[in-house]
Amino acid sequence: MAGKAHRLSAEERDQLLPNLRAVGWNELEGRDAIFKQFHFKDFNRAFGFMTRVALQAEKLDHHPEWFNVYNKVHITLSTHECAGLSERDINLASFIEQVAVSMT
């Protein structure tokens, strides 16, 4: 990805986070990151979702922290480069939402 990531300012957070909060993303307590848990009909759909997200994450060179058990996928996003939330996390979370909606 071009350019160094910067940690979102309070003003940027106020502008960028409400749409994600509205669909269930939460800020983690004690860490500058966002988190959401997704539920799918079965393991195949959960794995298909993860595959689509993984392909986009690789293109963006920005990878989620995630955990999968059967039909549940837990995702945490934070940018290591700036030790906190960046626009990269917001963009990836928005893409993840689009994929999740298309898989339900």
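In case you wondered, yes, glycine gets a Cβ from its N, Cα and C as well.
Substituted residues are absent from this model; it holds the original ones throughout.
What you see is a predicted model, and the numbers here were worked out from it, not measured in a lab.
Per Swiss-Prot, the feature substrate binding site maps to Asp61, His62, His63, Ser78, Thr79, His80, Glu81. Within its own chain, Thr79 (substrate binding site) has Ala5, Arg7, His62, Leu85, Ser86, Arg88, Asp89 as residues 6 or more apart in sequence whose C-beta sits under 8 angstroms from its own. Under DSSP, Thr79 (substrate binding site) is assigned to a strand (E or B) in the three-state scheme.
Here Swiss-Prot notes a mutagenesis experiment, Cys82 to Arg, with the remark: Reduced dehydratase activity. No impact on hydroxytetrahydrobiopterin-binding. Residues near Cys82 (mutagenesis position) in space but far in sequence (CB under 8 A, at least 6 apart, same chain), listed by position: Lys4, Ala5, His6, Arg7.
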Original post:
Largest pairwise Cα distance, Å, within the listed substrate binders Asp61, His62, His63, Ser78, Thr79, His80, Glu81?
Top reply: 13
Original post:
Which site among His62, His63, His80 has the most other CB atoms no more than 10 Å from its CB, taking these as binding-site residues?
Top reply: His62
**OP:** For the binding-site residues Asp61, Glu81, work out the Cβ neighbour count at 10 Å and name the residue with the minimum.
**Re:** Asp61
**OP:** Give me the non-local Cβ neighbours of Ser78 (substrate binding site): same chain, 6+ apart in sequence, Cβ-Cβ under 8 Å, ordered along the sequence.
**Re:** Arg31, Asp32, Ala33, Ile34, Glu65, Gly84, Leu85, Asp89
